[in-house]
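Sharing the record's features from Swiss-Prot:
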{"type": "MUTAGEN", "residues": "Asn36 to Asp", "note": "Decreases meiotic gene conversion at ade6, and crossing-over between ade6 and arg1; when associated with P-137"}
{"type": "MUTAGEN", "residues": "Asn63 to Ile", "note": "Decreases meiotic gene conversion at ade6, crossing-over between ade6 and arg1, and abolishes double-strand break (DSB) formation at a DSB hotspot"}
{"type": "MUTAGEN", "residues": "Leu90 to Pro", "note": "Decreases meiotic gene conversion at ade6, and crossing-over between ade6 and arg1"}
{"type": "MUTAGEN", "residues": "Lys124 to Ile", "note": "Decreases meiotic gene conversion at ade6, and crossing-over between ade6 and arg1"}
{"type": "MUTAGEN", "residues": "Leu137 to Pro", "note": "Decreases meiotic gene conversion at ade6, and crossing-over between ade6 and arg1; when associated with D-36"}
Amino acid sequence: MVKGSVTNTSSIVKQFEKSSIKHETETIAFAKQFINECIREFQEQKDNVVEEKNTDQNHQNQNQEGVIIEIYQELLQKVDLISSELRQNLSSLQLRFQEVERDTGHDLLNVLNSLSQEARLAQKVLEEDGSQQGSQLIQGLLTCFQSTGN
């Protein structure tokens, strides 16, 4: 009973950790890919600005500055979206960890209560049999369980 509960809880925690790591890795990979695409787009725009600047200096500079500003604004918006998504994911992870901790703690308390009840029953059986050493052993176990339960 105890091993099953602990194994089940351990399995849930491991599955959650794997899922969290996978999601985090995917999010980081997406962010890196996005940043690389933005850098590439920016470099292309920069190259275009240099080419056009040589042909029509004044007019092209004004147009390209506007394009660069738009690109920067789009980049900032995308970075804000990624940041927001990462904050949401972190919040979700924190909630899931709290749920696992709460469930695990509840399971452990149930196990301790069950063990305490079984120890009391064993003490009654030993007291009826008159075994002094067994009774002392069970009394010691009860004391241990009661101190860990508090």
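Glycine residues also receive a Cβ, built from the backbone N, Cα and C atoms like all the rest.
Because the structure is a prediction, the values reported are computed rather than measured.
Where in this structure would I find these features, and how exposed are they?
Within 10 Å of the C-beta of Asn36 (mutagenesis position) there are 10 other C-beta atoms, taking all protein chains into account.
Taken residue by residue with DSSP, Asn63 (mutagenesis position) is part of a helix. Counting only same-chain residues six or more apart in sequence, the Cβ atoms lying under 8 angstroms from the Cβ of Asn63 (mutagenesis position) belong to Glu52.
The Cβ of Leu90 (mutagenesis position) has 11 other Cβ atoms within 10 Å, all protein chains considered.
Its own atom aside, the Cβ of Lys124 (mutagenesis position) has 12 Cβ atoms within 10 angstroms in the protein chains shown.
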Please state whether DSSP places Asn36 (mutagenesis position) in a helix, a strand or coil.
helix
